[in-house]
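Peer 1: Annotations per Swiss-Prot:
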{"type": "DOMAIN", "residues": "17-63", "note": "domain 'UMA'"}
{"type": "DOMAIN", "residues": "389-430", "note": "domain 'UBA 1'"}
{"type": "DOMAIN", "residues": "451-498", "note": "domain 'UBA 2'"}
{"type": "MUTAGEN", "residues": "Pro37 to Ala", "note": "Abolishes association with the ESCRT-I complex"}
{"type": "MUTAGEN", "residues": "Glu59 to Gly", "note": "Abolishes association with the ESCRT-I complex"}
{"type": "MUTAGEN", "residues": "Phe268 to Ser", "note": "Abolished interaction with PTPN23"}
{"type": "MUTAGEN", "residues": "Pro269 to Ala", "note": "Does not affect interaction with PTPN23"}
{"type": "MUTAGEN", "residues": "Leu271 to Ala", "note": "Does not affect interaction with PTPN23"}
{"type": "MUTAGEN", "residues": "Tyr404 to Ala", "note": "Strongly reduced interaction with ubiquitinated proteins"}
{"type": "MUTAGEN", "residues": "Phe472 to Ala", "note": "Strongly reduced interaction with ubiquitinated proteins"}
Amino acid sequence: MASKKLGADFHGTFSYLDDVPFKTGDKFKTPAKVGLPIGFSLPDCLQVVREVQYDFSLEKKTIEWAEEIKKIEEAEREAECKIAEAEAKVNSKSGPEGDSKMSFSKTHSTATMPPPINPILASLQHNSILTPTRVSSSATKQKVLSPPHIKADFNLADFECEEDPFDNLELKTIDEKEELRNILVGTTGPIMAQLLDNNLPRGGSGSVLQDEEVLASLERATLDFKPLHKPNGFITLPQLGNCEKMSLSSKVSLPPIPAVSNIKSLSFPKLDSDDSNQKTAKLASTFHSTSCLRNGTFQNSLKPSTQSSASELNGHHTLGLSALNLDSGTEMPALTSSQMPSLSVLSVCTEESSPPNTGPTVTPPNFSVSQVPNMPSCPQAYSELQMLSPSERQCVETVVNMGYSYECVLRAMKKKGENIEQILDYLFAHGQLCEKGFDPLLVEEALEMHQCSEEKMMEFLQLMSKFKEMGFELKDIKEVLLLHNNDQDNALEDLMARAGAS
């Protein structure tokens, strides 16, 4: 009883879904009632069926048609049987005479009719095309012996592969050393070729020179006999009057600069020269950097450099002494601005420099060459460089050695700090926009306002250039574009209103 009561409690009239509203779709709603037109009434189906009288005329016609087809087929069979019996009787009566007549008629018919093109297909009929047939030996012989019918205007050779002219070409391997020797003979004379022949390793001999010696000899010979070669990074390091040219690639350790310096010049060959007989040491271009005389004294040159500057050397900035990797293990104190004379423009000593100065000399203390910065050409940039801290100066030197000028690097460092990546990004974007023809001042304004969006920078520069050509002031243009977010129409209206008010 208890179980029945529990079941009645849960499954009786009570439900958890009572008084819960539900939204049902249109397809679950009861359809609306449709009213029939006045006077419409359905006929009684039973009465209609009773009144219909079916005569089965179509079925009767179908049966009659089938019986007629059977009669026609039986008549055809009887006619075929009669014809076969008549032929059998004629053959039995005629005997050998009939056979000869039949064979004569067959040969006559075959002689008059032309032979079929394909006897196998000609023997097939439409009703027996799927039945297998035996191939007669005469047909195969006729097919084999019959010559192919070739048209006069058809040439099979036209469709054959033509000979490739490269098939008969003899491939030869290139002897790189032989080609190099021929090139050097034509450009630098027989001495270079003789040097190369002496340095080439002989087969089967134990006297094989090392790669470094060969490279060093080639570099020395190239500098001696090719003075018009492009700047290739060779540094003239004369040792007490004897100029010895060494490559940056060779590992050279430079000692600290003593009171009497052995370094007389740090130079690069010129890019262009008319006199091909001059030595490479005489073609040293003057650049702005620290230099010393033969007796170790520093010279303050107040005259501007008349020769080509460092930026003219193939588009690269001149490498200062800081570019050289020193192997010296001792750390030398840096030369401060108080210990150095005012080095506004320093010229490099060449081999044909003036005699040693007889006046009082200043002997600086020993310092690391890597701590001497490249001097900027602008005095203002030089003064700003002297005011920087050692870390900031190192950052500037790092970016300048990549090919940028001191002025641009100092300007970028003021805005981006000592982060080299941000400085390089700023300089790269600045250079790209300047190459597109925009004013450098406008480019700096755009980079300052829109640092992250290249599209907005381009739009800002185009509008700035357009409004500047119209005659508006740059200050007003900048304020208006910043206020209206580069909206051309609103900015132009604002500029016109300001111009009218003024």
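The backbone N, Cα and C atoms fix where each Cβ goes, glycine too.
No substitution from the list is modelled in this structure, which keeps its original residues.
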Peer 1: Quick check: of the mutagenesis positions listed here (Glu59, Tyr404, Phe472), which one has the Cα closest to that of Pro37 (mutagenesis position)?
Peer 2: Glu59
Peer 1: Fill in the CA-CA distance, Phe472 (mutagenesis position) to Tyr404 (mutagenesis position), as an integer in Å.
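Peer 2: Cα-Cα distance, Phe472 (mutagenesis position) to Tyr404 (mutagenesis position): 33 Å.
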Peer 1: Could you pull the average pLDDT for the domain 'UMA' (17-63)?
Peer 2: 86
Peer 1: What's the CA to CA span in angstrom from Glu59 (mutagenesis position) over to Tyr404 (mutagenesis position)?
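Peer 2: It is 107 Å, counting Cα to Cα.
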Peer 1: Three states by DSSP: which one describes Glu59 (mutagenesis position)?
Peer 2: helix
